[in-house]
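A.B. asks: My structure is below; once you've seen it, I'll send some questions.
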Amino acid sequence: MTKSLPGVADLRLGANHPRMWTRRVQGTVVNVGVKVLPWIPTPAKRILSAGRSVIIDGNTLDPTLQLMLSTSRIFGVDGLAVDDDIVASRAHMRAICEAMPGPQIHVDVTDLSIPGPAGEIPARHYRPSGGGATPLLVFYHGGGWTLGDLDTHDALCRLTCRDADIQVLSIDYRLAPEHPAPAAVEDAYAAFVWAHEHASDEFGALPGRVAVGGDSAGGNLSAVVCQLARDKARYEGGPTPVLQWLLYPRTDFTAQTRSMGLFGNGFLLTKRDIDWFHTQYLRDSDVDPADPRLSPLLAESLSGLAPALIAVAGFDPLRDEGESYAKALRAAGTAVDLRYLGSLTHGFLNLFQLGGGSAAGTNELISALRAHLSRV
């Protein structure tokens, strides 16, 4: 007779345990789990996931992600927002990223501050160890405009710098709810303009070869920066990015898509997370959800924008609006390279150290970024 582990049922959300103790157990599970996962053979991952593949909408979920998600749910971890608590949610995301296994990726790293519309903006610059002039990517981290920082995306920026052979400038823009919309947009645009002006003299990067990119909320900010830069260049003059690298971006705050219904629970980013992020970002803000500064898909014109390299994940509630943005850009005459990672979930780029599909997908997107920037 098969027995379940003693006490597992009691660890589910809703059990009568002190909240802090439950969070501590969840944190331990995350730390241990992510270190063990890369060493488990794929057939064993299937067995540990009850021997069943998850197939939705014609896509089969990556076995590594399937095991991670199923194990997390057993211990009450589902989604990024923790008990509607900003501090706990930020700590949760930071803990996941810090727990990732593997050696540190060695590139030259410098912390700095750059001028912004409301004061200095913390930033981190990454340079390939070989030196030499390269393109520069201005990177905006994900986290629902509410979570995340320079450290949560440090490993991804290091990997991008090394494997794309480019310089990366990661921007620690202001977060909600302390700084509601459009604070993040203002910081993101100011950072791009500053980076473009100082790419050569400050970093030794190739002048005029500055791209923008980011994951999730950072992809949203990248798309918005491209539109703002285009409009400024048309009417006032100013720099524009040479490429936009949009990684499972949020593009329409008003959307109620099919993928939102299919993947709104159980696939890392939940519908509840999305709603909570929107509440934080728009709290005390007078910006309408349909404003292009929030919803770049709803901009009056999508012509004249930088070429786009867009990634969508098959098990992501944001999948459909990412595809819709790619389609709309193409219809407006913008060059688009759309990469569909069917077996993956939202957030897989922060999980590349787990191996499996997350590593393969991340490598594909960084290789594509390198190829695109070599041609602009």
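Cβ atoms are placed via backbone N, Cα and C, with glycine included.
According to Swiss-Prot, the experimentally introduced change TRP145 to Ala is described as follows: Loss of activity. According to Swiss-Prot, the mutagenesis experiment SER216 to Ala carries the following note: Loss of activity. Here Swiss-Prot flags SER216, ASP316, HIS346 as active site, drawing on a curator's inference. For the mutagenesis of ASP316 to Ala, Swiss-Prot gives this note: Loss of activity. The structure shown keeps the original residue. According to Swiss-Prot, the mutagenesis experiment ASP320 to Ala carries this note: No change in activity.
What's the neighbourhood like for each of these?
C.D. replies: In three-state terms derived from DSSP, TRP145 (mutagenesis position) belongs to neither a helical nor a strand segment and is classed as coil.
Classification of SER216 (mutagenesis position) by DSSP places it in coil, neither helical nor stranded. Here the Cβ of SER216 (mutagenesis position) has 29 other Cβ atoms within 10 Å, regardless of which shown protein chain they belong to.
For ASP316 (mutagenesis position), the same-chain residues that are 6 or more apart in sequence and have a Cβ closer than 8 Å to its Cβ are TYR248, SER259, PHE263, PHE267, LEU269, GLY322, LEU344, THR345, HIS346. In the three-state DSSP reading, ASP316 (mutagenesis position) counts as coil.
Annotation for ASP320 (mutagenesis position): same-chain Cβ neighbours under 8 Å, separated by at least 6 residues, are ALA255, THR257, ARG258, SER259, MET260.
Annotation note: HIS346 (active site) sits in a coil segment as assigned by DSSP. Neighbours of HIS346 (active site), defined as other CB atoms within 10 A of its CB across all chains, total 26.
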A.B. asks: How many other Cβ atoms sit within 10 Å of the Cβ of TRP145 (mutagenesis position)?
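C.D. replies: Cβ-Cβ neighbours of TRP145 (mutagenesis position) within 10 Å number 30.
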